[in-house]
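Trainee: Please read through the structure below; I'll follow up with questions.
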Amino acid sequence: MDRCKHVGRLRLAQDHSILNPQKWCCLECATTESVWACLKCSHVACGRYIEDHALKHFEETGHPLAMEVRDLYVFCYLCKDYVLNDNPEGDLKLLRSSLLAVRGQKQDTPVRRGRTLRSMASGEDVVLPQRAPQGQPQMLTALWYRRQRLLARTLRLWFEKSSRGQAKLEQRRQEEALERKKEEARRRRREVKRRLLEELASTPPRKSARLLLHTPRDAGPAASRPAALPTSRRVPAATLKLRRQPAMAPGVTGLRNLGNTCYMNSILQVLSHLQKFRECFLNLDPSKTEHLFPKATNGKTQLSGKPTNSSATELSLRNDRAEACEREGFCWNGRASISRSLELIQNKEPSSKHISLCRELHTLFRVMWSGKWALVSPFAMLHSVWSLIPAFRGYDQQDAQEFLCELLHKVQQELESEGTTRRILIPFSQRKLTKQVLKVVNTIFHGQLLSQVTCISCNYKSNTIEPFWDLSLEFPERYHCIEKGFVPLNQTECLLTEMLAKFTETEALEGRIYACDQCNSKRRKSNPKPLVLSEARKQLMIYRLPQVLRLHLKRFRWSGRNHREKIGVHVVFDQVLTMEPYCCRDMLSSLDKETFAYDLSAVVMHHGKGFGSGHYTAYCYNTEGGFWVHCNDSKLNVCSVEEVCKTQAYILFYTQRTVQGNARISETHLQAQVQSSNNDEGRPQTFS
């Protein structure tokens, strides 16, 4: 066996009986043939071809390694094979050299049948008369051992000269070199960790550093106040060199959980990884128009006409502090130092009384995509959410889907009010940029549905265009059955395409509740007769595709009167989604096939079994680095797309591969198509 893991734990005693040739006999049967010495204790026993006392010793004590005292073979009873490797200390090689040296010494002690005879009285060896045949077996044994060693040496040299032997030697050298590199890397990591621990031990804790940073300048003389962060004069150059680490990938920034805020962190991570949404807020500069954003008043928003520059000054001051820290070498990947530095950028509360979600998104996205920070605490963002969206105030667990809808609605309201109320006070460049941001917010998730109702009496079709910002998909009926004996939900799978097909399938309206325009066209308005009601069918189809398709899987169902439970079935979804089967037929002929292709961009996952509890995480695709990231609050891990597709998705985000201006057909063309279809059918048909 080339590699035995039990040899690494070998610890041989210095007074072992194997080093004394007079003890090379079995302690049970006293034979000297095929003698094996235990490498864990001083026990010596015979092999399996004699009485198998060595195996019995292993079964009793559990000592796996034994060495043949004459052939110097090492056998492992646990691996059931001969051992060819050695431990890092080289104990087996040293032991073999010692045994060869001991064997080479001259032994004058007489033996009988391989046993040394000693006197019980004097303790001296009793010399017995040796017979002529007595020396012949010893000579033959010595000659056999010599031939064995010569043959083994010849075979070893021949094997080393062969191609297979050369390859094996090269592989062994590479493994040894790799092991040396790993050991060197481990040694360097231990040294870096030791130096970091020494440095952190001499640095003030995070809380005191934050309080010192927020101390007013006029609170006391500069000499009497201790510095919040070590300056370049006090820190050695070697330590500064150690702190400066390579820049991180943009977007790989965790968000600290501030108390059941995982729903907010997961949604913010998803929005920041949607490239078009992120770029429009990064280009927006709210500091120039901050006085025009609404301010909070008891949970409601109102406009302020008095301009103020406090927030702009604070924002620039925070950025200057962050850049100063970076120049001094304090932007390293240490957990404690990161927390202290990030307090410079994200305060616990907005310094200005004018609360703006757009400003907080702009600031937060800048930090997350700067490539300098591994963790940020979104205090200001949470405070703004509490002020502008009172339903999410407090530390209760909230629904991520509801938070996403409310957040986008408030951002849209804020941009619309900012662009219309104080239009003349906004610079033209910022006015144009604000319009672009509002356009992106309004259109990135916006799509349109075609609601088509068909009268069963006359087969007349009536079309209505309805907007949508996400598609809430229900599970098939078999997952809503909670009767006894039903197959458990966690043992089955559901296809995303099946849920989309259920969303766009034709459903019959219950009873005669539809007032058809065609059936009531001959009836006069002044006619006192009631409207003619008929049965009808309804179908929803996608009329206009959005740039980012949000699919909300309705996992929570009502079980009883006041209890909601979760449908824990796995939904199978692919990295590429084709929306062509779910669009109206007139739309298919007017658009390119590539327009219907969507690529998976993000997944929000709910961990847990019930509504109002559990935990939210997000899987996001980083467009800058081209990899997937699992965002679990402050912990971020790179993962594969196969890992993402195995998650229990709650909200899916798909980005349109090709965006075309002609993403929908005109309503005039649609009405013409429907009118032509109705005219071609001739007389009304009745369906049973």
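Every residue gets a Cβ built from N, Cα and C, even glycine.
Below are the features I grabbed from Swiss-Prot:
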- Cys262: active site, nucleophile (ACT_SITE)
- His615: active site, proton acceptor (ACT_SITE)
- Cys26, Cys29, Cys46, His53: Zn(2+) 2 binding site (BINDING)
- Cys38, Cys41, His57, His63: Zn(2+) 3 binding site (BINDING)
- Trp158 to Ala: Complete loss of interaction with CETN1 and CETN2 (MUTAGEN)
- Cys262 to Ala: Loss of deubiquitinase activity (MUTAGEN)
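Buried or exposed, and what's around them? Tell me for each listed feature.
Mentor: Taking the Cβ of Cys262 (mutagenesis position) as reference, residues of its chain lying under 8 Å away and at least six apart in sequence are, in sequence order, His615, Tyr616, Thr617, Asp633.
Its Cβ taken as reference, His615 (active site, proton acceptor) is surrounded by 16 other Cβ atoms within 10 Å in the chains shown. Under DSSP, His615 (active site, proton acceptor) is assigned to a strand (E or B) in the three-state scheme.
Around the Cβ of Cys26 (Zn(2+) 2 binding site), the number of neighbouring Cβ atoms within 10 Å comes to 21. Secondary structure from DSSP puts Cys26 (Zn(2+) 2 binding site) in coil.
DSSP assigns Cys41 (Zn(2+) 3 binding site) to coil, not to a helix or a strand.
According to DSSP, Trp158 (mutagenesis position) sits within a helical segment. Here the Cβ of Trp158 (mutagenesis position) has 10 other Cβ atoms within 10 Å, regardless of which shown protein chain they belong to.
DSSP assigns Cys262 (mutagenesis position) to a helical segment in the three-state reduction.
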Trainee: Using Cβ-Cβ distances, find the residues under 8 Å from His57 (Zn(2+) 3 binding site) that belong to the same chain and are at least 6 apart in sequence, listing them in sequence order.
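Mentor: Non-local contacts for His57 (Zn(2+) 3 binding site): Cys38, His43, Ala45, His63.
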Trainee: Pick the one among the binding-site residues Cys29, Cys38 whose Cβ has the fewest other Cβ atoms within 10 Å in this structure.
Mentor: Cys29
Trainee: Among all chains shown, work out which of the binding-site residues Cys41, Cys46 has the most CB atoms within 10 A of its CB.
Mentor: Cys46
